[in-house]
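Comments concern the structure below.
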Amino acid sequence: MSGESMNFSDVFDSSEDYFVSVNTSYYSVDSEMLLCSLQEVRQFSRLFVPIAYSLICVFGLLGNILVVITFAFYKKARSMTDVYLLNMAIADILFVLTLPFWAVSHATGAWVFSNATCKLLKGIYAINFNCGMLLLTCISMDRYIAIVQATKSFRLRSRTLPRSKIICLVVWGLSVIISSSTFVFNQKYNTQGSDVCEPKYQTVSEPIRWKLLMLGLELLFGFFIPLMFMIFCYTFIVKTLVQAQNSKRHKAIRVIIAVVLVFLACQIPHNMVLLVTAANLGKMNRSCQSEKLIGYTKTVTEVLAFLHCCLNPVLYAFIGQKFRNYFLKILKDLWCVRRKYKSSGFSCAGRYSENISRQTSETADNDNASSFTM
């Protein structure tokens, strides 16, 4: 073999050029190392990602802030599911606030911020993903108790509702623990003449095995185990709804199912690409063309994964009737405050009190249902 041999301890990233081994003749086992340039992938990422991240940041921040404001104005109407959805909105807000940094990094082709910022932003993404999956698991279990275990629902949920804040704190804590490897291994370092913010495992023995181990643990606890819980819960939920033929129950669960499906549709493609990338680590016979394809796919699916941050508020607005009503009330109240007084003569305060009174009356009709999913 001519040329330099590949170091199997290196953990390749799809944005870096590397050497591939190709046969020099059909009958010869000799091969030579050729440089696989991923400049096309980097150029595509430099143009596509900043625009996509900017749009996701604007719409995600606006939508999730409105969700938090809506919950804040109508906090008496919360159920356990509402508390989980509120925490998911907070996680999404924290996440989209990091996107401008990544947009700048892709646009400039280098990580221009500090090493501490690199670790922090990478960690926030991992925590957001794991927290979202665990909260969706909690939502699924809450809906399972409310619908499948209807006879026990009131007793169980009435005991658990006051503890919803503790449950959310546990979820956040587990998310931090699951994502701890992200804070440890991600760092700013120089490669091919520019600084990057990527995982670096060269400080440990057998870095490829370490990367596979960390990736496996994150996927296991942050994706596959929650997914199994959701499949179990929603299988019995759908079975119960089909048997009940209750349109009101169908409306109550519709928004939750939509949120789960959208989240999985956004996250599964990118995680499958990461699995393929991990499976290719250390292989000598990696095709340059296939690596370019993986690079393009990773860029697009990553944007798709981030897109869920601004899709959840849209789902609430178009599917959740009570959320839509509450949101419209807030808009009317804000408009009323701006105008101070309507031509009819009654004040904004009176109108707001009327809205609150109506909201409280509506909530009393169904204390056990999620106010944002009916």
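Glycine too: its Cβ is placed from the backbone N, Cα and C atoms.
What you see is the original sequence, not a version with the noted changes.
Classification of Cys36 (mutagenesis position) by DSSP places it within a strand. According to Swiss-Prot, the mutagenesis experiment Cys36 to Asp or Gly carries this note: Loss of calcium flux and chemotaxis in response to CCL20 stimulation. No effect on cell surface expression.
According to Swiss-Prot, the mutagenesis experiment Cys36 to Ala carries this note: No loss of calcium flux but loss of chemotaxis in response to CCL20 stimulation. No effect on cell surface expression.
According to Swiss-Prot, the experimentally introduced change Cys57 to Ser is described as follows: No effect on calcium flux and chemotaxis in response to CCL20 stimulation. No effect on cell surface expression. In the three-state DSSP classification, Cys57 (mutagenesis position) falls within a helix. All chains included, 21 other C-beta atoms sit within 10 angstroms of the C-beta of Cys57 (mutagenesis position).
Quoting Swiss-Prot on the mutagenesis of Cys131 to Ser: No effect on calcium flux and chemotaxis in response to CCL20 stimulation. No effect on cell surface expression. Cys131 (mutagenesis position) is surrounded by 27 other CB atoms, counting those within 10 A of its CB over all protein chains shown.
For Cys138 to Ser, Swiss-Prot lists a mutagenesis experiment annotated as follows: No effect on calcium flux and chemotaxis in response to CCL20 stimulation. No effect on cell surface expression. Long-range Cβ neighbours of Cys138 (mutagenesis position) (same chain, at least 6 residues apart, Cβ-Cβ under 8 Å): Met80, Tyr84, Ile167, Val171.
According to Swiss-Prot, the mutagenesis experiment Cys288 to Ala, Gly or Arg carries the following note: No loss of calcium flux but loss of chemotaxis in response to CCL20 stimulation. No effect on cell surface expression.
Looking at Swiss-Prot, the entry for mutagenesis of Cys336 to Ser says: Reduced calcium flux and chemotaxis in response to CCL20 stimulation, and reduced CCL20-binding. No effect on cell surface expression. A helical conformation is recorded for Cys336 (mutagenesis position) in the three-state DSSP classification.
Cα to Cα, Cys131 (mutagenesis position) and Cys57 (mutagenesis position) are separated by 19 Å. Of all the mutagenesis positions listed here (Cys36, Cys288, Cys336), Cys336 has the Cα closest to the Cα of Cys57 (mutagenesis position). The 10 Å shell around the Cβ of Cys36 (mutagenesis position) contains 19 further Cβ atoms across the protein chains shown.
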